[in-house]
Amino acid sequence: MEKYEKLEKVGEGTYGKVYKAMEKGTGKLVALKKTRLEMDEEGIPPTALREISLLQMLSTSIYVVRLLCVEHVHQPSTKSQSTKSNLYLVFEYLDTDLKKFIDSYRKGPNPKPLEPFLIQKLMFQLCKGVAHCHSHGVLHRDLKPQNLLLVKDKELLKIADLGLGRAFTVPLKSYTHEIVTLWYRAPEVLLGSTHYSTGVDMWSVGCIFAEMVRRQALFPGDSEFQQLLHIFRLLGTPTEQQWPGVSTLRDWHVYPKWEPQDLTLAVPSLSPQGVDLLTKMLKYNPAERISAKTALDHPYFDSLDKSQF
């Protein structure tokens, strides 16, 4: 790790501390993710190795943050015979994320909506990145604006905090004891379903889409119960007809029977094609949700010059 100079701690990721650092030889900025690893006798656990090779494979897409290399640091532990081991994942450094970007349009001296063309461009890249991950059998499971990094001058979006699903399980609280946000979590996950698939990410993509249009979260719940109420109030309480098996899910209660509202009211500035795409992302039945790959061919993107992607 001598070849990097840590400049500042930029956050506590879901899996450990994140530093902005400079590669001393080149002056290149990188993001260092320090992950805590329980070492076994053989060294790095095979699950972690699998995840890292997955990350390297996914890095081939321009819409996924690039994993540049992995540094393995041993620190002999004074208390016991074992060595404490840290794994540093070295990623390309990006200066902002979608949450900060949306906030810059909402706050500040000159608040204004994001241009429809810009939303379209960012959404296309997000769907491309998610389609890439899904085509390799990887679910993100925690997509949110904070995990989408931006190269502002190029209007380029990249998915971060990816793939560390099984070796580093997503905790309910992060290391700083911030509650991990529920705003982008799919209803089947909130209801305790253990079998979930690519639809969980597409629900999150829909919530992010609406948030770019509204400049505020679509479903800002502060508990799992509240989160479901937010969803049901807008989209109506799901029925067995709409979503077979919903009433058998672990945390299903008898909720008030709300009728669905017109989604247009939540995103008044979105074009009819945009509302149609959003509706397909926010289907209750995960099997009916549009896939990322199919979304790329949706009429909402017809006016976009796709050759630039």
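Positions of Cβ are set from backbone N, Cα and C atoms, glycine also.
Annotation comment: Swiss-Prot describes D142 as active site, proton acceptor. According to Swiss-Prot, the ATP binding site annotation covers V10, G11, E12, G13, T14, Y15, G16, K17, V18, K33. What Swiss-Prot lists as domain 'Protein kinase' is 4-301. Among the mutagenesis results in Swiss-Prot, T14 to A has the note: Decreased kinase activity and disturbed cell cycle; when associated with F-15. The residue drawn here is the original one. For the mutagenesis result Y15 to F, the note given in Swiss-Prot is Decreased kinase activity and disturbed cell cycle; when associated with A-14. According to Swiss-Prot, the mutagenesis experiment P171 to L carries the following note: Decreased kinase activity and disturbed cell cycle. For T181 to I, Swiss-Prot lists a mutagenesis experiment annotated as follows: Decreased kinase activity and disturbed cell cycle.
Features recorded in Swiss-Prot, as mapped to the structure shown.
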| residue | record | DSSP class |
| --- | --- | --- |
| V10 | ATP binding site | strand |
| G16 | ATP binding site | strand |
| D142 | active site, proton acceptor | coil |
| T181 | mutagenesis position | coil |
Just to confirm: which same-chain residues, 6+ apart in sequence, have a Cβ under 8 Å from the Cβ of V10 (ATP binding site)? V18, Y19, K20, A31
Entry from the recorded positions list E12, D142 having the most other CB atoms no farther than 10 A: D142
Quick one: pull the CA-CA distance for G16 (ATP binding site) versus D142 (active site, proton acceptor), whole Å only. 15
Relative to the Cβ of T181 (mutagenesis position), which residues of the same chain, six or more apart in sequence, are found under 8 Å away? K144, Q146
Could you tell me the C-alpha distance between E12 (ATP binding site) and D142 (active site, proton acceptor) in angstrom, no decimals? 15
Mean pLDDT over the domain 'Protein kinase' (4-301): what is the value? 87
